[in-house]
Structures are given as structure tokens and as C-alpha cells.
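Student: Copied straight from Swiss-Prot:
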- K615 to N: Decreased promoter activation in plants; when associated with N-720 (MUTAGEN)
- N685 to K: Increased promoter activation in plants (MUTAGEN)
- K720 to N: Decreased promoter activation in plants; when associated with N-615 (MUTAGEN)
Amino acid sequence: MRIGKSSGWLNESVSLEYEHVSPPTRPRDTRRRPRAAGDGGLAHLHRRLAVGYAEDTPRTEARSPAPRRPLPVAPASAPPAPSLVPEPPMPVSLPAVSSPRFSAGSSAAITDPFPSLPPTPVLYAMARELEALSDATWQPAVPLPAEPPTDARRGNTVFDEASASSPVIASACPQAFASPPRAPRSARARRARTGGDAWPAPTFLSRPSSSRIGRDVFGKLVALGYSREQIRKLKQESLSEIAKYHTTLTGQGFTHADICRISRRRQSLRVVARNYPELAAALPELTRAHIVDIARQRSGDLALQALLPVATALTAAPLRLSASQIATVAQYGERPAIQALYRLRRKLTRAPLHLTPQQVVAIASNTGGKRALEAVCVQLPVLRAAPYRLSTEQVVAIASNKGGKQALEAVKAHLLDLLGAPYVLDTEQVVAIASHNGGKQALEAVKADLLDLRGAPYALSTEQVVAIASHNGGKQALEAVKADLLELRGAPYALSTEQVVAIASHNGGKQALEAVKAHLLDLRGVPYALSTEQVVAIASHNGGKQALEAVKAQLLDLRGAPYALSTAQVVAIASNGGGKQALEGIGEQLLKLRTAPYGLSTEQVVAIASHDGGKQALEAVGAQLVALRAAPYALSTEQVVAIASNKGGKQALEAVKAQLLELRGAPYALSTAQVVAIASHDGGNQALEAVGTQLVALRAAPYALSTEQVVAIASHDGGKQALEAVGAQLVALRAAPYALNTEQVVAIASSHGGKQALEAVRALFPDLRAAPYALSTAQLVAIASNPGGKQALEAVRALFRELRAAPYALSTEQVVAIASNHGGKQALEAVRALFRGLRAAPYGLSTAQVVAIASSNGGKQALEAVWALLPVLRATPYDLNTAQIVAIASHDGGKPALEAVWAKLPVLRGAPYALSTAQVVAIACISGQQALEAIEAHMPTLRQASHSLSPERVAAIACIGGRSAVEAVRQGLPVKAIRRIRREKAPVAGPPPASLGPTPQELVAVLHFFRAHQQPRQAFVDALAAFQATRPALLRLLSSVGVTEIEALGGTIPDATERWQRLLGRLGFRPATGAAAPSPDSLQGFAQSLERTLGSPGMAGQSACSPHRKRPAETAIAPRSIRRSPNNAGQPSEPWPDQLAWLQRRKRTARSHIRADSAASVPANLHLGTRAQFTPDRLRAEPGPIMQAHTSPASVSFGSHVAFEPGLPDPGTPTSADLASFEAEPFGVGPLDFHLDWLLQILET
């Protein structure tokens, strides 16, 4: 067998062994020699065993030779031994046998060193040759005798194949080897022998010189620019390959990090070095990152080799795959999937399969992709037909996972059984279970365990069982729930069934349950002091087990110096996929990112880390923040943080850096704010790529979208898929029978899950427009224009007739109102489940109240909270009435708000808070749970002498801006500096603000009135009458707390956080993204910046002369207000003041006059866009135009005869132009200045 031959993995391994041998020990003879007889695939193993290769043999410094018999001694008169010269020919018939005596574990090689053969110079040369080979293997030394074994049967000396391949042994057998013998270069000096010398004692192989060889390779890699950390992580067998191909790969543009990643599959180094030019020519869009991701896989070299001849065909018809799609298949499906994709490409895209390229790629991009593609070809026609009736999308979802072929077969075998009694699953549930890795086993587990888990003592619902099984490892999770549920529900754990299900309903659910069982008691005790809810939140994600263990190990350190994180912050970081790694990233990066040149706040760092992939996002911010803040990018710190604070934040930052300059130039002409808005969502990287490839096409015929519309579609989770869906569906949806306008299509697509919502509208539109549903186009668009719109439409189709009939008797508008929110499907199901119970004793709610609670984001959870807490809150010590409870629950976040009132009301009514029940209810209704928590945390400090705020002012601040406002005041909002600058630079003659503005109590009353009103359309008119106010005065009051005119007229009060952001914008300050409130340093820096800016000459005149000067909007897409449900709870229980002192000075003399005036300015047909037609009474199917409003300083921008199309964002949602005007001149002297001064007076401490 030849050494150094380059064909085949076997001989490459031999040559790689020589790469580790330094020149003094490298054998001289490397010429090609003919292959010896019997040199087969096992010769490599024989050779390694012959030289002492043993996988698990420990390295030792020295070996003590065992006792052995003495060798014959040559007579003294014998002539001196000659140098290495060929001996007389040995017998030709040398069997190639690997004797056990040469194996690493044989002791016979030591104790019986073949005394039948006298030692010869050839044998000693053989020993030195074998010793050199042993050095090259980097393996522990094994004693080897200097004499070969003897075949007792033939009397011949035995040589194995490894010995036969040696040039020394070959020299002893010239008949057996064609090449002439060559003496090797000796690795050690030999002393001159005298005539009386005997042959030296038998030689044992010494320990390989691995330290010397390691130093040589290490030094070479260091010289090539690799860091010590990179070298430490490399595999030993890859070192020489890296050194060999480094120059070639770096010349092709690969970095040191790229080469290290490729070396995980060392064979890929050679393939990439040799074939990169051909790959780049065949796939010009294939990036080096794609190649690295493919090459580092288990068989990446084979995938690259398979890709090269078929790449051009895959980019052509019928698939027309992009380079990234081909790379995805090669990375995950490897060579078999690439070959199957090429072979089946026409069959998959033609009749009867008609798969799209995206579907084909999804199927092929998994382990077992080849088998899945073949199975789809066979099974898809069958599963689409009766009796299965699966859609193509469902079949693709099942096949697009590891084990997709087996999952398809399992669905075919079990679907009909699971749809029937006693299981009664629906098709979607079966598909959900099967659409994960291990789907076959999960289906079998559901079939085996569902009936047991639905019965006593488990009492799980079908939905809960399906949720547990619908993840990777679903079978094991079901088994764990069955084994541990009863124990976890009992003492000392005391978990609820819902909490156990939440923990188990993720990848690795079984391990997460075991971790909760092991660590819950410790984490609830000292010194951790976590609540049960916090432990459950940490465990309820992929990798929950590891996250719990990391919290237990690091919580105490992170709460102490120098990190100083709160327990809530640590929990927030850990409560995501990859929470363990995110905590490690915080420990490594927090101190660095808080110092120069980064200057991030702790809250910003926590916000970045509190997402899936948080560790990588932190590292990316550390690497790129400084560059992105500098020219030519010129991003602000807040924008960088906003981009990084999402799933895939690292990739989004890299995409912004790569594409920002291009997207700001022609032909895209996007603003920096628009690019940031697109990137600041989950999947921002893909969304930016989609905008770059589709913007120009979508702006042209036949789509004719505006740039703002394209940005609006892309600025959500799944923006890439939504853009693709608009490109595919827009033309069809604008035509008959759908007849949607472009704005309606954009509204549907501009939500999370927009792609699926568009597809659902196209599929369900004809059915829902016809009897018995008879929904209008506007109602369908309203349902679909929310996250989860597809599921909401399907739920309406499934539950509509039941909810319209007794005992529910809901109107069509009420059903649509419930479905037209986040989680509309779940809200409809909750109404069906809880309606009769809530209408009966002891609850006694009206139908309108049940609908009002369900008609908000999170309606299901709010209904469940009312079911659990209403009896408790009506009893002592709470003593709330039903109307107050319904008012709190009838808003987004109703469940946590109710729970916060239940937990904190007794505390907040006592010292040192001294709040009334009405104030607590108002804060919970207006600003929610977080505001109550902020008051509990900060009010004792705000009541002290350093702030001296009364309870009424604290309550007003909480209603104005929620938690953010309370924390900003607590940290030191620079109100005095702002007011002083305003007095110096923009003096206004007139009465002081205290004589013009309402009291804090009156402000809270007005906001609560709007939030608790049953008919938002009528709220403004009723407020004019209730508070005896003029229209301009009420508008100015609402404007002073961040409500735009159009929102006020529609009765839509945005949530406190959004209003606070607007108010800070009017003051000229934008808090850092991701932070709960501005930090003291940033606030003081803001005040100093204001003083420097306004201290310049001419600023006062500029302010006075241009009170309405607009500044550019921050983004083309205004933040959408939280849309109010049309069915809100009843009036507040506390008596409202008949009139307010500040309004009394401006009130009309006759209440009827007020009614007439308001009727003219706010007509009965004022609609809130998609929400208008959902009011239970007095609603039309189609909205009409808004009549001309009174002309007044506060309403001039509210033009006449403005028609709002159905299915668009609410007219209660201000446009970017509205917000720009609202925040136009922070320090002007316009009509709102008095009320801005009044706001500053309330905030001043």
C-alpha cells in the first residue's frame, strides 16, 4: 500500500498523519510505489494498530519494559555490522497478516520477542521506521519489539500490510516490491560500533513527540493570524488542513472565523478551497456565509460537491430557487435532498402536485428531506382526496420536519380514527400534532393517552393535550405530564393544571417539568425568593430546564454588585428561548456595554437580552454599536437598541449595516426611520431583504402601492411573508368576487400573521358573505386585520350560528366585535364556554358586559379572570361593585389589571399610600397593572419631603403616563429646567396655569369617564354634557394628556404608555427604546441640551413666530393606538362632579345648546373605521362620511367630508402627520401652551 496517495479518504488520512511529523522524522521515501497485494480497505486500520494506535489508551511519560529473555550475542570475532544495506532476498511469499503481537493491547509482544530470528540491521531500521510512524499518529507509545514475528507453520517472517508499505521493509523484499529500496533518514544519531559490540538491545517505541509537534502547528497557526482561543477550539485532526488551505481560502475572501467553522468538517476545507470559484460562478448570489453554513455540517463537503453540477438547473424553471433557498436545502437536507430535489423538480411542480418552490424547499430542508419529498409525491394526492381532505398546506406542514415521511404515513393511518369518537379531534389539531419532529410518535401517544388524560384524576381538556403534544418531543412530554401532574398539583408544589400544561407545551417539555420538580422549592425559598409564577415563566420556553438551572446558579451574582439587576430583570432575561445563554451573555457584556464608548443603560441591555437569541444580540450590539452610530449610518443608540430587541436581533443588526445605505439611495429612497421600523421586529433581517427585492415591483403596476404601504406591511413579525403574500394575492383580491380595495388588503397584511390572514380571506370570503353569516366586506376585513386574523375568521365560521342562537343570542355585530381583536378566536371560544355561567348567579352580568370584557385584546383571559375574581372583589375587604370590575376588565390587559387590584387594593388604601378605592380603580382602568405596581414601589418616596407629592397628584401622574410617568418623576424629570427655559425664551402673557387647568382629581375623572363609557362614539358628546364643557375646552384638556383631536372625537383614549411617549415628544425628549422610563442621567442630559439649544440667539423669536412649524415625522407609519372596544363597561360607581371649576368658567348657559352643538360637530354616523359597525346597537353596515366639524383653533386640521374606508386603521388612530403636528413645536406659544404649562406643574416635584 502506498503512502501519500491523494485519492480516497484512506490514503488522505495517511498523508495527513505525516503532516504532523517535523522534517527530521519525516520518511525520505514518498515516491509512488505499486499497490501491494491484498491492500484493501482494512489496511488503514491494520497500519494504525501495527504502530501502536489505540483510541482510548492514556498517554504516559514512560513505560517500563517487562522482563524478557536475553537475545543471542554475536561472537567477539564477528566483523563490524555494516550500514543499512540490502540483505539477501527474503522469501517472496510474505502473508499480509496483522499479528496480535503488534496490537496495542498484546503483552506477548513484550514477553516473547520472537527468539527464533536473530536481529539484523534491517529489523532495527524497521523499528525506527515504525517509531516514526507512531510519532506521526499523536498516540500513546506502545512497546514494540525490534524483531518481526515468525509464522510457525511456514517458518517465514511475518509482515503485515503496514510493514510492507514501509520503504525499509520493502528493501528487504525486492521481489515483492517494484521500487528499489531506499534507506530512511534516521531520527537519532548512532554511535560507531566496534567489532566486539553485540547487537543493541531490542528497541521500544518511546512517547510520541506530540508536544514538539503541537508547538510547531500552534506556532504556524498563530503566525497565520489565528487567536489562541480559536486554535484551542479546533479539532486536532483539522490543524494541518487549516494550515494547508489557509492561503487559498483567505485569498477567496474567507475570514479566520469562517475557516475555523468550516474545519468542523475538515474534508470541507479542501472542497471549498478547490471548488469555490465554480460555486461562485454557478450561484453568484451564494454568499460566503451560505458556503460556511453548508460546509460545517456533518457531510457538508458531500453537499457542496452534489450542489455544484445541479445548481444552474435548480435556479432555472420550474423551481427558480434563489441562492439562499438552495443553501438552506444543502445545509439541512444535505446531499440526498439536493439530488432528490433535482431529480423530482418537474414532478413536484406539475399536476397533480402543483407545489410552490417555497413548499418544495420547506420539505427538503430537513434531515430525511429526500424521503419526505418522495413521500409527498406518493401521499399528497391521496391525502387531499376523500376521506382525508387535507389541504396542500397541511400536507406540506406535516412533511416539513425531521421524520416527515413517517409523519405522513402516521396521519394517513390515524387521522380518521382521531376525528371520530371517542377522540373527536378536528383536522387542524391532528395536523398540529404531526407537524413537528417526531410527529408520528406524538400522534401515537395522543391516540394512546388522550382518553386517560381527559378523565379523572387528570381532567385535561382536549386542547391542553393537543398543546402538549404539538412540539418536538411531544410524546415524551405527554408521558411526563401523565406521570407528574398529580404530584405537581399537590403540596408542596401547588401548581395549577394550566401552569403544568404551560411548562410542558414547549420543545423539551419533559425535561422542563423535571427541572421544575427539582428546583421549584429551592427557588421559592431564601435566598432566591422567586414566586411560583416567575419559576413557571422561566420554565415555559424552549430550553426551560437549562434556564432554571442558570437562574439558580447566577441569580445571586447578578443581583449583587457590579451588575445590580433586579429579580424581575433576571427573570425577564431567562424567560425566553435560550434563556441560559442570555444570562451568560449578560454576565459577559453588561459591564462593558454600560461604559464608554457604548453608554447603554441597564434597562437597554436587559431589553436586548430579553428575547430569543438574546446572547447573540448582545454580542452584536457590542460589535456594531459604535460603527452604526457613526457616519455613514448615523443611527441613534435608541434605534440600534430597538433593532436588537427582537428575536433575531443579531441578524437584523447585520442586515441594517449591510443594506441601510442601499435602501436610503435610489430607487428605494427609504428614510432611516423606515428602515429601522422594518428591522425592529422578529425576522427583521428577512423583512429588509424582502423590501429590497420587492419594493420597486410593488410600487409599479399592477400593484401601485405607496412606499408607506410597503413599509407598513413589512413592519411586523413575518413581514417578509406578508410582502410575498401581497404580491401574490393583491390583484386577485381587488377583482370579483372579493372587490377589496388596496387599503383593505394592506390593512389585513399589516399585522402579525398577515400572510395567513390574506390567504384566509381569499378562502373564506365567499362563504362568510353568504347566508347564514351575511357578513359585510368591512366586517370581514375588520376580523382579519388583527394578529391571528386567520384563526379568528375560522372561529367565526365555526361558532357564528351557535352564538347567534339561544342561550347566547348575540347579534352579528357583537360576534364580530369579539372576534376583531388580538386572540379573537380564543375570545369567541371563551364566550361560548363561560357565557351562561357569567349571566347566572352569583355573577349576574348582562350580555353587554360579557361582550365588553371579551371585546379587547386578551378577551379570553379577561373573562377567565372575571370568572375567578368577581365574587372575591365584591366581598370584604375590596367592596367593589360589578360595574367597577367590568370597567377594569374591559380593556387590553384586563386580566393582569384585575389581578393587580385584587393583590394591591388593601395595601394602597392604607398608609403611606392613602389612595381611595375610586382612585385605585381609575388607575387600573386607565393605566393598568404596571401603573399600580409603580405606585406601590415609588409612592412612599414621592410622598417624602424631597418630592412632596399628594396622593391626588400621584394618581393623576399615573393616569397621564402610567408606569413610565411615575418612574420618570421618581428619577427626576427636569421639569424646573424646562419651565425656566420656557419662561426665558417664550414668555406668554396671561394668567398662571393653575387658574386655567383642572385639578388632578378632575383630570382623573375625565379620563375615567372616557375609558369606562359604554359607547365610545357617544363618549365625547356625553362628556360635554356631563362636565358642562365647551368643545374646544374639552379637546384642549385631552390634548394636554396626549390625546389627539381625532381620538377624542371618536372616544378612543390610547393607553398610558403611548400618550406618555407623545407628551415627551412635545417636550422634545424621546426616552430610550426598551427602557421603562428615562434614566436620571439621560433626563439631566436632556435638560442641559435644551438649555444649550434654546440659549442660542434668535430662538425665542423663532418659537414665537412659528408656533405651528412641523418637524419631520420619525417614521412613515404612525404607532397604532390601542383600539377601544365598542362595548365597554358601565358607568363608574363613584359620583362624578356635576361641573369642573376650570370648565365652569367656559360652560354654555343651556345644556340643550351643548347637545345641539355637539350633535352638529360629532354626527351620529361618526364611525371608528373597522370598529364602527360593531357597536351592539345603532350601527350601520357601512360607514358614512364625517360631516364638517366646527371651525376652531383646535379643530382646523379636522377637515370636512373626509370619508374613511371600511377595513382601514381606526380614524381614532392618528396619522404620522397628525402626530408630527401634535408634537410640532415643543416650546411654541400656540393655543395649547397653557395646558402644557399645567402638565409641567403637575409633574413638577
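All residue numbers here begin at 1 and follow the chain in the order shown.
Cβ coordinates come from backbone N, Cα and C, glycine included.
Can you tell me where each of these features sits in the structure?
Tutor: Counting every protein chain shown, the number of other Cβ atoms lying within 10 Å of the Cβ of K615 (mutagenesis position) is 22.
Note on N685 (mutagenesis position): other Cβ atoms within 10 Å of its Cβ, all shown chains, come to 24.
According to DSSP, K720 (mutagenesis position) sits within a helical segment.
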Student: I'm trying to understand the geometry here, so how far is the Cα atom of K720 (mutagenesis position) from the Cα atom of K615 (mutagenesis position), in Å to the nearest whole number?
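Tutor: Approximately 24 Å lies between the Cα of K720 (mutagenesis position) and that of K615 (mutagenesis position).
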Student: State the Cα to Cα distance, in Å, between K615 (mutagenesis position) and N685 (mutagenesis position), rounded to an integer.
Tutor: 17
